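Swiss-Prot lists 12-219 with the feature domain 'Cytochrome b561'. In Swiss-Prot, a mutagenesis experiment is listed as D38 to A, annotated with the note No effect on transmembrane ascorbate ferrireductase activity. Recorded in Swiss-Prot as a mutagenesis result, F44 to A carries the remark: Decreased transmembrane ascorbate ferrireductase activity. Approximately 45% reduction in enzyme activity. Taken from Swiss-Prot, the feature heme b 1 binding site covers H47, H112, L113, Y114, S115, H117, E177. One entry in Swiss-Prot concerns the mutagenesis experiment M51 to A. Its note says: No effect on transmembrane ascorbate ferrireductase activity. Under the heading of mutagenesis, Swiss-Prot lists R67 to A and annotates it as follows: Loss of transmembrane ascorbate ferrireductase activity. Swiss-Prot lists R67, H83, H156, K224 with the feature heme b 2 binding site, giving similarity to another entry as the kind of evidence. According to Swiss-Prot, the feature L-ascorbate binding site maps to R76, K80, R149, an assignment based on similarity to another entry. Looking at Swiss-Prot, you'll find the mutagenesis H112 to A noted as follows: Decreased transmembrane ascorbate ferrireductase activity. For the mutagenesis result W119 to A, the note given in Swiss-Prot is Decreased transmembrane ascorbate ferrireductase activity. Approximately 80% reduction in enzyme activity. The mutagenesis experiment Q131 to A is recorded by Swiss-Prot, whose note states: Decreased transmembrane ascorbate ferrireductase activity. Approximately 55% reduction in enzyme activity.
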Amino acid sequence: MASGWFYLSCMVLGSLGSMCILFTAYWMQYWRGGFAWDGTVLMFNWHPVLMVAGMVVLYGAASLVYRLPSSWVGPRLPWKVLHAALHLLAFTCTVVGLIAVFRFHNHSRIAHLYSLHSWLGITTVVLFACQWFLGFAVFLLPWASQWLRSLLKPLHVFFGACILSLSITSVISGINEKLFFVLKNATKPYSSLPGEAVFANSTGLLVVAFGLLVLYVLLASSWKRPDPGALTDRQPLLHDRE
């Protein structure tokens, strides 16, 4: 029964994640003029789409790989590769999203990294990069000792949840900041809740719902991967023969 609830949660997460990306893309296409790669505001429009796709949806999916019951038995190698690959894909989307916003700022002569949103965002990306490279070095390569892996595993899990929480916070602050900027001198101000504001606010709520459900699945003790024992724990990926 627990497995059934888990897969139901996965279906809900898949739907919510897809809606987060599609809603963000529709907002940029319908209200903000679409997409381009020319340094203009149309290039900026890639930024929210790629950050939601990478730092929230793909990151959340990667975090849940070891919650799949099918990953609890048999060789661990495919699941480790999938976990790392999804995180790498998320990081790639994030880097392209950052390139889009920095090039737009350069083209429009806008200062970089001055808002709280940008500080939160860049902090999250730096933590994500450190988390990925540390995980690769410690849990993938064979040099690390069992003691070091045992020490860092809880920190790896903790910072994974922290990074997802920071990603959600960054997205919400970014949506709010964007609406304040674009509706500041509009015919209908933000305070009058025009259609764009309602849609973007709803997109933000979808992101929050997705993130909270991911965190719930991660924290649910009945859905955690069973401890395979000390012997398996000290085997690095490159020596996995299960």
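Every residue gets a Cβ built from N, Cα and C, even glycine.
Where Swiss-Prot records a feature, it is marked here on the structure.
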residue : record                : DSSP (3 states)
D38     : mutagenesis position  : coil
H47     : heme b 1 binding site : helix
R67     : mutagenesis position  : helix
H83     : heme b 2 binding site : helix
Y114    : heme b 1 binding site : coil
W119    : mutagenesis position  : helix
H156    : heme b 2 binding site : helix
K224    : heme b 2 binding site : coil
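Secondary structure at Q131 (mutagenesis position), as computed by DSSP, is helix.
Summary of the heme b 1 site environment: with the site residues H47, H112, L113, Y114, S115, H117, E177 set aside, the chain residues having Cβ atoms within 8 Å of the Cβ mean position are V101, S118, W119, G121. Distance noted between the C-alpha atoms of S115 (heme b 1 binding site) and F44 (mutagenesis position) is 16 Å. A simple Cβ count within 10 Å picks out one of the recorded positions H47, H112, H156 as the most packed, and that one is H47.
For the pair R67 (mutagenesis position) and K224 (heme b 2 binding site), the C-alpha distance works out to 6 angstrom. By the criterion of other Cβ atoms within 10 Å of the residue's own Cβ, the least surrounded of the binding-site residues R76, K224 is K224. Classification of R76 (L-ascorbate binding site) by DSSP places it in coil, neither helical nor stranded. Each residue contributes its Cα atom, and for E177 (heme b 1 binding site) and K224 (heme b 2 binding site) those atoms are 37 Å apart.
For Q131 (mutagenesis position), the nearest neighbour among the binding-site residues K80, L113, H156, judged by Cα separation, is H156. Spacing of M51 (mutagenesis position) relative to F44 (mutagenesis position) is 11 Å (Cα to Cα, whole number).
Take the Cα of H156 (heme b 2 binding site) and measure to each of the recorded positions D38, F44, K80, H112: the nearest one is K80. The shortest Cα-Cα distance between R149 (L-ascorbate binding site) and any of the binding-site residues L113, Y114, K224 is the one to K224.
Between H112 (mutagenesis position) and D38 (mutagenesis position), the C-alpha separation comes to 18 Å.
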